[in-house]
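Engineer: Below, the features straight out of Swiss-Prot:
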DOMAIN    76-440  domain 'PRONE'
MUTAGEN   L98 to D  Loss of homodimerization and GEF activity
MUTAGEN   F161 to A  Decreases GEF activity 25-fold; when associated with A-175
MUTAGEN   E175 to A  Decreases GEF activity 25-fold; when associated with A-161
MUTAGEN   W234 to S  Decreases GEF activity 14-fold
MUTAGEN   W235 to S  Loss of GEF activity
MUTAGEN   E413 to A  Decreases GEF activity 20-fold
Amino acid sequence: MVAALERGLSASKSFNFKRMFDSSSTKQQQSQTIVVENGDSHIVESNTPESQNSDSFVESPVESSLPMISPLTRPGKRSERQQADMEMMKDRFAKLLLGEDMSGGGKGVSSALALSNAITNLAASIFGEQTKLQPMPQDRQARWKKEIDWLLSVTDHIVEFVPSQQTSKDGVCTEIMVTRQRGDLLMNIPALRKLDAMLIDTLDNFRGHNEFWYVSRDSEEGQQARNDRTNDKWWLPPVKVPPGGLSEPSRRMLYFQKDSVTQVQKAAMAINAQVLSEMEIPESYIDSLPKNGRASLGDSIYKSITEEWFDPEQFLAMLDMSTEHKVLDLKNRIEASVVIWKRKLHTKDTKSSWGSAVSLEKRELFEERAETILVLLKQKFPGLPQSSLDISKIQFNKDVGQAVLESYSRILESLAYTVMSRIEDVLYTDTLALKQTLLAEETSDGGRTTETDSESAGSSNSGEEAEKHDPHSKTLLDFMGWNDNSSKGGDKPTKSPNLTPKKLSYLEKLENLNGFRSPKDRH
């Protein structure tokens, strides 16, 4: 029996060694296993993957034919999920390739605008429902990361040639040109991804936070929770805090998160402004501009900007910016004037209609003042819609890399503004709760103070009446009669009838004040 077992093992090994050099195109190979039953040995063939060891000894031919598959990585479910992702990716990139024109008639938009619209629409579908200060659901978060990676993968293939050195085997150094991701994408895409992760982490930090909560707007509690800040935002649920307000650690945490989100918003705003400034101004926008800056700004605004002394803060304080429409109109006018002045600075044709009598130095000064106003407007009104110049640049832009940077930074800026607004809603509600608590305490303290004052006043009046009725309560002054004289004479002071005040000169008054004269001369 032992000899037969050894012969079977040697035959199995030689057979497997021969099968290693057979056709390599198949991913599965046939292996043999020795099975001993009732003292007899026989060879059983089974199909196993290449990675499985052919010399493994198993106890049953059924177990040898079944591969070990984890329930978490079942091929059926995994292939279905991958197939669904593949179909979704094909659909997205087909729309991008066709320029959102599914008819294929060539009437679609440019690739840059199609990609910009795809990123904007994705952010609207993911973050448009973020009405509460709470973490994003896991399915939406996973969808955002997956689909934004698909859209950003286009920038991996936008490259530029840079010089590099290559050393051969014999030690000779040769200078060659290699491809690298374009400079602006290489610097800004990782930064924007970091800002994206910071915003999602900020929302995750509010997981399990139970010191503030949201109620339905139509409920009785929601009607009571309305305030001046949330009256116009009918789509947002009112926020509630405890009667005494938030605890000090929670309040500090909210202020810390607000500062972090503010930094994210400023960084995204800076990247967006830089990308927009590098985009070319379309000719259609230039053709729609008036001849000079005065016609664009109006006489009053132009006079304020071109004065010798100019303060941008005071300039904005004098204007009516009560509505969003008025602020946007002011921004459009100032941007148009900046474009006009820049074109006049760079134009060489002095006889054209762009020429004017204003010197180049003054025009540069006016341009700097107008750009300062634009920066202040962007800081004071971060949620302001895009201006006419920005919309025109995005619409006619042909650079795919700039389109991705502009849209990605814009949606991150918008998301940061949304998160900061939700934090400010909670802090405003907390401030109202604190004011109500302090007002209630002052009211209760005022009632106690009034009761104490009335009691003390009553005791003093009773004491005076007791002194009047008690003859033994008189003092020595009462017996001497000094109180009567002082009370009679205290009403009107006695005056000497014929005494006239001495008139002093200015020098004498000065000497009296400074004490230069002797005490004898002063009288």
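From the backbone N, Cα and C atoms, a Cβ is placed for every residue, glycine too.
Although substitutions are noted, the structure shown does not include any of them.
Give me the structural setting of these features: burial, nearby parts and distances.
Structural biologist: The C-beta environment of L98 (mutagenesis position), restricted to residues of the same chain at least 6 apart in sequence and closer than 8 Å, consists of G104, G108.
Remark: F161 (mutagenesis position) has M177, V178, T179, R180 as non-local neighbours, by Cβ distance under 8 Å and separation of at least 6 in sequence.
Same-chain residues at least 6 positions away in sequence with a Cβ under 8 Å from that of E175 (mutagenesis position) are, in sequence order, P163, S164, Q165, Q166.
W234 (mutagenesis position) falls outside any helix or strand according to DSSP and counts as coil. The 10 Å shell around the Cβ of W234 (mutagenesis position) contains 7 further Cβ atoms across the protein chains shown.
Annotation for W235 (mutagenesis position): spatial neighbours T131, criterion Cβ-Cβ under 8 Å with sequence separation of six or more.
The Cβ of E413 (mutagenesis position) has 23 other Cβ atoms within 10 Å, all protein chains considered.
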Engineer: For W234 (mutagenesis position) and E413 (mutagenesis position), what Cα-Cα distance in Å is obtained after rounding to a whole number?
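Structural biologist: On Cα coordinates alone, these residues lie 23 Å apart.
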